[in-house]
Amino acid sequence: MAAAGAFRLRRAASALLLRSPRLPARELSAPARLYHKKVVDHYENPRNVGSLDKTSKNVGTGLVGAPACGDVMKLQIQVDEKGKIVDARFKTFGCGSAIASSSLATEWVKGKTVEEALTIKNTDIAKELCLPPVKLHCSMLAEDAIKAALADYKLKQEPKKGEAEKK
């Protein structure tokens, strides 16, 4: 209940800072100016929030964190039998830039093959979201989460010791 209240308070504060008719754009506070409209959009309307069944063989899970700022990101991918990512979900505890980076990453991996998803770089995420230099670590978390999820998926595809000996 307290988390929901805090979320509503943050959303209301950001709405006031970003859309108040009494505050022209040039007079926005410093924190509001740090976030590009793309970050605000992904923060206020995050895409693909949630979880997939981590025990499923076709789901890869990546869990990464940044000790410097306390951000934690879980990103999951679901891959079909042809090696194409058909779904992606995330849960992130962190700032607006971390949430936006996670949201964008899930959008970008969907429809890609496992190998294509490996080419997504933090610099591309940072550029798309117009992240300031002090928030680049958030895009790095997203790249690391993608790589960790892909590695987990690939590990699940390897035959188990007992299965390999039976064949």
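Just so it is clear, glycine is given a Cβ too, placed from its N, Cα and C backbone atoms.
Substituted residues are absent from this model; it holds the original ones throughout.
Not measured: the values here are computed from a predicted model.
Record note (Swiss-Prot), mutagenesis Ser14 to Ala: Loss of phosphorylation. Does not affect phosphorylation. The unchanged residue is displayed.
Looking at Swiss-Prot, you'll find the mutagenesis Cys69 to Ser noted as follows: Does not affect the cysteine desulfurase activity in the presence of FXN. Does not affect iron based stimulation of the cysteine desulfurase activity in the presence of FXN. Counting Cβ atoms from all protein chains shown, Cys69 (mutagenesis position) has 16 others lying within 10 Å of its own Cβ.
Look at Swiss-Prot and you will find Cys69 (among others) tagged as active site, cysteine persulfide intermediate.
Quoted from Swiss-Prot, the note attached to the mutagenesis of Asp71 to Ala states: Stabilizes the D-state. Around the Cβ of Asp71 (mutagenesis position), the same chain contributes Gly65, Thr92, Phe93, Gly94, Cys95, Ala98, His137, Cys138, Leu141, each under 8 angstroms and 6 or more positions distant in sequence.
For the published mutagenesis Asp71 to Val, Swiss-Prot gives the following note: Stabilizes the S-state. DSSP assigns Asp71 (mutagenesis position) to a strand in the three-state reduction.
For Cys95 (mutagenesis position), the number of other Cβ atoms no farther than 10 Å from its own Cβ, over all displayed protein chains, is 19. Positions annotated as Zn(2+) binding site by Swiss-Prot: Asp71, Cys95, Cys138.
Cys95 to Ser appears in Swiss-Prot as a published mutagenesis result, with the remark: Slightly decrease the cysteine desulfurase activity in the presence of FXN. Does not affect iron based stimulation of the cysteine desulfurase activity in the presence of FXN.
Counted within 10 Å of its Cβ, the other Cβ atoms near Cys130 (mutagenesis position) come to 12, all protein chains included. In Swiss-Prot, the entry for mutagenesis Cys130 to Ser states: Does not affect the unstimulated cysteine desulfurase activity in the absence of FXN. Does not affect the cysteine desulfurase activity in the presence of FXN. Does not affect iron based stimulation of the cysteine desulfurase activity in the presence of FXN. Does not affect the [2Fe-2S] cluster assembly. The structure shown retains the original residue.
Over all protein chains present, the Cβ of His137 (mutagenesis position) has 21 other Cβ atoms lying within 10 Å. Here the residue is the original one, but Swiss-Prot notes a mutagenesis experiment at this spot, His137 to Ala: Stabilizes the D-state.
The mutagenesis experiment Cys138 to Ala is recorded by Swiss-Prot, whose note states: Does not affect ISC complex formation. Does not affect the unstimulated cysteine desulfurase activity in the absence of FXN. Loss of iron-based stimulation of the cysteine desulfurase activity in the presence of FXN. Loss of the [2Fe-2S] cluster formation.
Recorded in Swiss-Prot as a mutagenesis result, Cys138 to Ser carries the remark: Loss of iron-based stimulation of the cysteine desulfurase activity in the presence of FXN. Other C-beta atoms found within 10 angstroms of the C-beta of Cys138 (mutagenesis position) number 28, with every protein chain shown included.
The active site, cysteine persulfide intermediate annotation in Swiss-Prot covers Cys138 (among others).
As a published mutagenesis entry, Met140 to Leu appears in Swiss-Prot alongside the note: Does not affect the SDA complex formation. Abolishes desulfurase activity of SDA complex when zinc ion is bound. Activated by FXN when component of SDAU complex. Under the DSSP three-state reduction, Met140 (mutagenesis position) is assigned to helix. Within the same chain, residues at least 6 positions away in sequence whose Cβ sits under 8 Å from that of Met140 (mutagenesis position) are Ala66, Asn122.
According to Swiss-Prot, the mutagenesis experiment Met140 to Val carries this note: Does not affect the SDA complex formation. Abolishes desulfurase activity of SDA complex when zinc ion is bound. Activated by FXN when component of SDAU complex.
Under mutagenesis, Swiss-Prot gives Met140 to Ile with this note: Does not affect the SDA complex formation. Abolishes desulfurase activity of SDA complex when zinc ion is bound. Activated by FXN when component of SDAU complex.
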